[in-house]
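First the structure, in the form of structure tokens, and then the observations on it.
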Amino acid sequence: MQVVSSATLPPTVASADLAIVGGRSSDEDVIKYSAIQTIKQEQQQQQQQQSNTALPSYNFPFFNGMQNDFPPNRMLYNDNTMQKSENDHFTGMNLSTSASSSGNSTSSKDQSRRQFYTESSNSSGNGAAATSGSNGSSSSTESKSDVFNISMNAFAATPGSKSEDHNIPSFNMLSSYYTGALKLSNSTSFANPDPYQILGPTSKNLAHSGSGQTQLWQFLLELLSDKRYSEVITWEGTQGEFKLVDPDEVARKWGERKSKPNMNYDKMSRALRYYYDKNIMAKVHGKRYAYKFDFQGIAQALQPPTASHPQDYFNSHAMGRIAPDFSSWTSANYRSLNIAGFNNGSTIFNPSVNYSAFGATGTSNNLSAARAFPLYR
């Protein structure tokens, strides 16, 4: 116990704090006051230490900068062994610390631990009384410090494991469950189909269909059927859409096929507009140099025409079928059409059939005689 003189007493000391006994000197009173102050300081520090250890069971942080409060439904504590376990619903990890893992930790593990202390400064006492109070509570503070030690082994995939090198790949594998595993599995199963494998045989057959000269739409299908020309013209998907990557080069190749060295894209694009009304292809709106084939329209265009109007029966094909029917006919002998008995004029327009105008007598135009109308004499 340290004895202080009366000269060093603070001016704010109340008279009730001094226990004055009759017949004693003032130095004994000062010693009694110092003993009372020391007891009060120890009681206050014990109350502060109890308040520090009486924090809620989920109210201390893992790292600097993290939130101090964790939801109670995620943190479970056992007050007897101070064992903490947390199930992370993202990675499925069991984050826990136990006495076995902390007991087997080496000096290297002690260096990697993060210690968190909850300290509060003593602002009520000063002087020698505060110094003695801090020295008296140092041993109790060290005994309570293990409560706030959070081992880095809590982030191991298996509780109580001794090998940290073994836990690192396990943690990386579990942490990438929702970020990398699904992405890698989905990237191979949903690959885009190759349009050249799907549309290649069809475009090749249509490019060489029909007889006669190759048309422009057939020439484009011929280029699209060969993947070597993908640098100048290529498919855009599997629905018949294609794009002229180098329209000038496509026009030059079309000019070589038609022996027209002055061919350019402007002339070729005008020829492509002719196929819009034929439902062979169409321009893709909003995209430059993009077109789309209509395979149903191409199939209808390749079908032979059928006679749907009366004038279609008198075309060259119809007349070719009718000509053999008239080949055996010669010049018409219309005299064979005369019926017997009608070549005599007396039997036609005589008075017996009431044609009086022709049978009247005494007329000036000599109509009394029977008029004969010979037929093809």
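Any Cβ shown, glycine's included, is placed from N, Cα and C.
One mutagenesis experiment catalogued in Swiss-Prot, Gly240 to Arg, is accompanied by this note: In rh300; interneuron axon guidance defects in the ventral nerve cord (VNC). Partial differentiation defects of the VNC pioneer neuron, AVG. Abolishes expression of tyrosine monooxygenase cat-2 in the male-specific ray neurons and other dopaminergic neurons. Gly240 (mutagenesis position) has a Cβ environment of 21 other Cβ atoms inside 10 Å. Classification of Gly240 (mutagenesis position) by DSSP places it in coil, neither helical nor stranded.
In the three-state DSSP assignment, the secondary structure recorded for Ala251 (mutagenesis position) is helix. Here Ala251 (mutagenesis position) comes close to Met263, Asn264, Tyr265, Lys267, Met268: these same-chain residues lie at least six apart in sequence, with C-beta atoms under 8 angstroms from its C-beta. One mutagenesis experiment catalogued in Swiss-Prot, Ala251 to Val, is accompanied by this note: In hd1; interneuron axon guidance defects in the ventral nerve cord (VNC). Reduced expression of tyrosine monooxygenase cat-2 in dopaminergic neurons.
Listed in Swiss-Prot is the mutagenesis experiment Met263 to Ile, annotated as follows: In ot417; defects in dopaminergic neuron fate. Reduced expression of tyrosine monooxygenase cat-2 in dopaminergic neurons. Under DSSP, Met263 (mutagenesis position) is assigned to coil, being neither helix nor strand in the three-state scheme.
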